[in-house]
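*Asks:* Quick one: the structure is below, and I'll ask about it shortly.
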Amino acid sequence: MADLKQLMDNEVLMAFTSYATIILAKMMFLSSATAFQRLTNKVFANPEDCAGFGKGENAKKFLRTDEKVERVRRAHLNDLENIVPFLGIGLLYSLSGPDLSTALIHFRIFVGARIYHTIAYLTPLPQPNRGLAFFVGYGVTLSMAYRLLRSRLYL
């Protein structure tokens, strides 16, 4: 079993950790952006969240949907669908001993695609911008999974 010093000396794992931190910070930004949009547009999903803006029927008018809020929320949900698999597969891939330059290409393309996807979603840019960014990031995760299965699980 590798000790902590060996793990910290693993350049691929350290690169993965750096890019994972960037992408998780971006995802946290979207969470904050959703809350910001809800507060500035006075749009809430739960009745108890409206309590500070009125009572009874008056509070219910804040219990609605808004396109700006929903757009940011959908971008955040899309991040959850893509970043979680990247984190799991990327960690296993990093520990499998891949070439540093190949791993960096995977990590950089994924992070770039996800940042571009967020820009394309929030701006909004016309399709196929968002779709291409999604599939590029998804393809990177599939590529890492394939390389991991091929090299370490002997499939």
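Please read every residue number as a count from 1 along the shown chain.
Backbone N, Cα and C define each Cβ position, glycine as well.
If you look for the noted substitutions, you won't find them, since the model keeps the original residues.
Per Swiss-Prot, glutathione binding site is recorded for Arg38, Arg73, Arg74, His76, Glu81, Tyr121, and the stated evidence type is experimental evidence. In Swiss-Prot, a published mutagenesis experiment is listed as His76 to Gln, annotated Decreased enzyme activity. While the structure shown retains the original residue, Swiss-Prot records the mutagenesis experiment Glu81 to Gln with this note: Loss of enzyme activity.
Tell me about the surroundings of these features in the structure.
*Replies:* Neighbour density for Glu81 (mutagenesis position): within 10 A of its CB lie 10 other CB atoms from the protein chains shown.
The number of other CB atoms found within 10 A of the CB of His76 (mutagenesis position), across every protein chain shown, is 19.
Look at Glu81 (mutagenesis position): DSSP puts it in a helix.
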*Asks:* Just checking, which of Arg38, Arg73, Arg74 (binding-site residues) has the fewest C-beta atoms within 10 Å of its C-beta?
*Replies:* Arg74
*Asks:* Measure the Cβ-based neighbour count of Tyr121 (glutathione binding site), defined as the other Cβ atoms within 10 Å of its Cβ.
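*Replies:* Cβ-Cβ neighbours of Tyr121 (glutathione binding site) within 10 Å number 21.
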